[in-house]
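K.L.:
To start, I am sharing the structure in question, which I have written as structure tokens.
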Amino acid sequence: MKQPAPVYQRIAGHQWRHIWLSGDIHGCLEQLRRKLWHCRFDPWRDLLISVGDVIDRGPQSLRCLQLLEQHWVCAVRGNHEQMAMDALASQQMSLWLMNGGDWFIALADNQQKQAKTALEKCQHLPFILEVHSRTGKHVIAHADYPDDVYEWQKDVDLHQVLWSRSRLGERQKGQGITGADHFWFGHTPLRHRVDIGNLHYIDTGAVFGGELTLVQLQ
């Protein structure tokens, strides 16, 4: 019997030396490698967390997708992973292809099999990560946490978790979210990282010529 996808997942930071959080990678593997080298990332002692959207648009989507199988990487699901899973499950590919999924069609048959296997594993990606580190309690979701009060295992609209930009669009109100120290999101490409109270937006458009943002949580 197929297990339901987890919504929430917890990470205990004391298991790791350093914890790094990456903005949307979108197939930009070389940018990620350079950033990890610069921060002296150690895959045996450190953890890399992705805010989702490791695939599509960039040059190395398959390699980035396969990163999720490494013991030193974890991620929340992004809307692009969800589009890919939905496309393969339904065989309705048009939405995914219009949004950067054409790399999959260009793969050789054996590579498509590898991609399908990796995307099947994405069914186990949580929508929301709660990370307990030496710098506090961090909540990570791809686009938004669609409530003004965070609670572990609270029912929230998962479509908004993957797609919503409304909170960022209302940033002039300056309202944060209670229930954790920091909230981290990607999804909306920005020229630079945006911090509004305890809300942090770190998709800085690596695939569009911007820098890939890497944040040290511990």
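From the backbone N, Cα and C atoms, a Cβ is placed for every residue, glycine too.
So Swiss-Prot has the following annotated:
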- Asp24 to Val: Loss of function (MUTAGEN)
- Asp24, His26, Asp53: Mn(2+) 1 binding site (BINDING)
- His26 to Asn: Loss of function (MUTAGEN)
- His26 to Leu: Loss of function (MUTAGEN)
- Asp53, Asn79, His187: Mn(2+) 2 binding site (BINDING)
- His80: active site, proton donor (ACT_SITE)
K.L.:
Quick check for the class: what is the C-alpha distance, in angstrom and rounded, between Asp24 (mutagenesis position) and Asp53 (Mn(2+) 1 binding site)?
P.N.:
5
K.L.:
Can you tell me the three-state DSSP label for Asn79 (Mn(2+) 2 binding site)?
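P.N.:
Looking at the DSSP assignment, Asn79 (Mn(2+) 2 binding site) belongs to a helix.
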K.L.:
For Asn79 (Mn(2+) 2 binding site), which residues of its chain lie six or more apart in sequence with Cβ-Cβ distance below 8 Å?
P.N.:
Gly52, Asp53, His142, Ala143, Leu162, Trp163, His187
K.L.:
Would you list, in sequence order, the residues of this chain other than Asp53, Asn79, His187 that have their CB within 8 A of the centroid of the site's CB atoms, where the site is the one recorded for Mn(2+) 2?
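P.N.:
Nearby residues not in the site list: Asp24, Gly52, Gly78, His80, His142, Ala143, Leu162, Trp163, Gly186, Asp203.
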K.L.:
Return the count of C-beta atoms lying within 10 angstroms of the C-beta of Asp53 (Mn(2+) 1 binding site), excluding that atom itself.
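P.N.:
Cβ-Cβ neighbours of Asp53 (Mn(2+) 1 binding site) within 10 Å number 32.
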K.L.:
Would you kindly give the Cα-Cα distance separating His26 (mutagenesis position) and the residue listed as 'active site, proton donor', rounded to the nearest Å?
P.N.:
9
K.L.:
Using a 10 Å cut-off, grab the number of neighbouring Cβ atoms around the Cβ of His26 (mutagenesis position), all chains included.
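P.N.:
The answer is 27.
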K.L.:
Give me the sequence-ordered set of same-chain residues, not including Asp24, His26, Asp53, with a C-beta within 8 angstroms of the centroid of the Mn(2+) 1 site's C-beta atoms.
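P.N.:
Near the Mn(2+) 1 site, beyond Asp24, His26, Asp53, sit Gly23, Ile25, Gly27, Gly52, Val54, Ile55, Asp56, Arg57, Gly58, Gly78, His80, Gly186, Asp203, Ala206, Val207.
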K.L.:
Would you mind ranking the recorded positions Asp24, His80 by how many other Cβ atoms sit within 10 Å of each Cβ and giving me the lowest?
P.N.:
His80
